[in-house]
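In Swiss-Prot, the entry for mutagenesis W38 to A states: Complete loss of RNA replication and membrane association. The structure shown retains the original residue. Experimental mutagenesis at this site is recorded by Swiss-Prot as F41 to A, annotated: Complete loss of RNA replication and membrane association. Mutagenesis annotation in Swiss-Prot: F45 to A, described as Complete loss of RNA replication; the structure shown retains the original residue. Among the mutagenesis entries in Swiss-Prot is F46 to A, noted as: Complete loss of RNA replication. Record note (Swiss-Prot), mutagenesis L48 to A: Complete loss of RNA replication. The unchanged residue is displayed. As a published mutagenesis entry, R164 to A appears in Swiss-Prot alongside the note: Complete loss of binding to the Y-shaped RNA element (YRE). For the published mutagenesis H179 to A, Swiss-Prot gives the following note: More than 90% loss of binding to the Y-shaped RNA element (YRE). Looking at Swiss-Prot, you'll find the mutagenesis H180 to A noted as follows: More than 90% loss of binding to the Y-shaped RNA element (YRE). Among the features that Swiss-Prot reports, domain 'RdRp catalytic' is placed at 463-580.
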Amino acid sequence: MGFINLSLFDVDKLMVWVSKFNPGKILSAICNLGIDCWNRFRKWFFGLNFDAHMWAVDAFIPLMPHYTEQMERVVDDFCSETPESKLEDCLELDTSVNEFFDEEVYKKDEEGVMKLQRSAARKHIKRVRPGMMQAAIKAVETRIRNRHTIFGDDMGKVDEAAVRATASDICGEFKINEHHTNALVYAAAYLAMTPDQRSIDSVKLAYNPKSQARRTLVSAIRENKAVAGFKSLEDFLGGPLSFPVEDAPYPILGIPEIRVAEKRASRVMKSKRVVGLPAVSAGLKVCVHQTSLHNMIVSLERRVFRVKNSAGELVVPPKPIQNAFDSISYFREEWLRKLSHKGQILKSSLADVVACYSSEKRKLYQKAADSLEKKPVQWRDSKVQAFIKVEKLECDTKDPVPRTIQPRSKRYNLAIGQYLRLNEKKMLDSIDDVFKEKTVLSGLDNRAQGRAIAHKWRKYQNPIGIGLDASRFDQHCSVDALKFEQTFYKACFPGDQQLETLLKWQLSNTGSALLPTGELVRYRTKGCRMSGDINTGLGNKILMCSMVHAFLKETGVRASLANNGDDCVLFCEKGDYEQINRNLEQWFLCRGFEMTVEKPVDVLEKVAFCRSQPVCIATQWAMVRQLGSLSRDCFSTQDWLNPKTFKDAMNALGQCNGIINDGVPIHMAQAKLMHRIGGNRKFNLDALHKQMEYSWRDRLGKRTNLLWSEVEDATRLSYFRAFGIEPYIQRIVEEYFSQVEITCEGRSTNVLPTHYSRIHKDLIKAR
């Protein structure tokens, strides 16, 4: 029996005719013709104008048949709880394993002095209880299914490898012996890759005609439904979208150190907006703080004057104990010896310092240099002019406090830059020489950083990586800490009175901030790093590296440090973690710094450094930016509503990210899409420099070729270990990026919905 060609009839007349019959009998007759006829009817039905035929929705939708199965049974099966043994209940201590490790504890000796003592402690290795192997296999299988998204015939070899890696990780978490781990990985992994009855039922539930019909209805309605002021969802997602910035949701504390002067004449300033690409983003909420009186006061209160203690109370930053840095002075002497082998440290001319800058900055610094030729630097040049940093922040988990940049005048920066700017590389290299390996990783591209971190990892037999979280490092730089840092500079230029004066002005700061609305905020601080100082990066590296070196020396722990200012990761043997965890926080607190020892990781790809993680790309290690970058790169405070500016930005982002992420899953696909939106233009260094003035050198190194290399299976597996995104999901997202179409026509809205992207934020989420 054939199916009537409904397109030959007048739809309105046909629907009036259909309405006279029983809708249930019509659907039954169509279903009896077969699934092809049913799908054709469904496609025609949902192409109707529902506003004119709303009765059809009410009549037909409740009667959509289950077609092949009674789906109520499937739902009941899902809801019925079948008790299964927990993995921990299937395990017991394996007494046959005689493996020990050196346990280190501090104990008082006979004289009452705390000394490090080592003793052999048995490793707590477990095995599967007799008769419970089947239950243990089922428990591991369940855990695998909960961590992975898809199982079926479309799984490739790399997907199978990812499943086996997950099974191995589960056994490692529970410290199961090697023999039983081998059995569990082999059995549980392949069981998990074989669809069970629940997997089959879930497919039935998702793809039965009734479920498909409802999804089609939702899609049809969305095409005609207004979203956030737009005529449809497609219109909302189709191009760059502008929305306003907001104030940070924190109350003002009203501390006396901050004063607000009477309102002056306000400047004419256009309200800043953020422009994003909803269709290309990975779905995270991205916010930018506006320059307002509220944000300025909140930032100064919580990033300059007050910190949170362990009880969550806002208090003044901790002070170091007396003579806290005396025990670290040896590091300075050793550093000076290494520095002496790198040639003479000379004061630069103003012209040489000005030449370090480019573009508009060079013009401003040249003007300051001309001024210094006529009038020497004065104390008033060291005054701080603060402003709110315009940065893209991830606001899904918490609302960050606005950041304040606190620069001094360009006259002051040039004066102190004569001593430090051109000598900085030698000073940083000398830190590496003290550690006897590459330690300060700033200035390296992502591949060089990846190689350095992999080298540190391979130095140890049972390696772990320990992140050191220096909470608000600039805020915790006390007067004593800054004085200790300054001894490094003074030792390079002994007896130089001008340098001593310039450094002294950094110990006591007078700051102000003029807001666009006319308010003038004034404040004073003793100590505290001013984030706009020319020696901020160098000083933070000197302080952090010297303190970590002294801590390791005092405790006798053999470890390697990766440092980039206040970003630190320690690499050491697994057995040394407890000693570091037990002593480091108190050791740093005595010197005025609040440090948190993060949970150690025993997989190289899980090491987080400067918001990046190592991934093995075609046998070469490289640092890949964490998943939040997939959202942040899709937002800007530039005028992306202007088609030319938008295409130039997309071209620059696509080129830069395409080079640093060549051969990387998902990241390269997004970069390729951006490059396509930008017109697939050839690499242009000048255009890239214009768009990314501050970071392109460090990002690209010497690479200037867009290769778009094919993603290798081994890279997908390494990417999975780093971020937990299964290879199957990687390919789905890449396919989406290859097909999405974006217009350059910009639009505006007053609010960005919580789930604004086609890619839900939970899909590309580190696990």
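Just so you know, glycine gets a Cβ as well, placed from its N, Cα and C.
Features as recorded by Swiss-Prot, highlighted on the structure.
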residue	record	Cβ neighbours (10 Å)
R164	mutagenesis position	19
H179	mutagenesis position	11
H180	mutagenesis position	19
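Recorded residues H180 (mutagenesis position) and R164 (mutagenesis position) have their alpha carbons 14 Å apart, per Cα-Cα distance. Summed and averaged per residue, pLDDT over the domain 'RdRp catalytic' (463-580) gives 94. Geometry remark: R164 (mutagenesis position) versus H179 (mutagenesis position), CA distance 15 Å.
R164 (mutagenesis position) carries a helical DSSP state (H, G or I). Within the domain 'RdRp catalytic' (463-580), the DSSP-based counts of helix, strand and coil residues read 52 helix, 35 strand, 31 coil.
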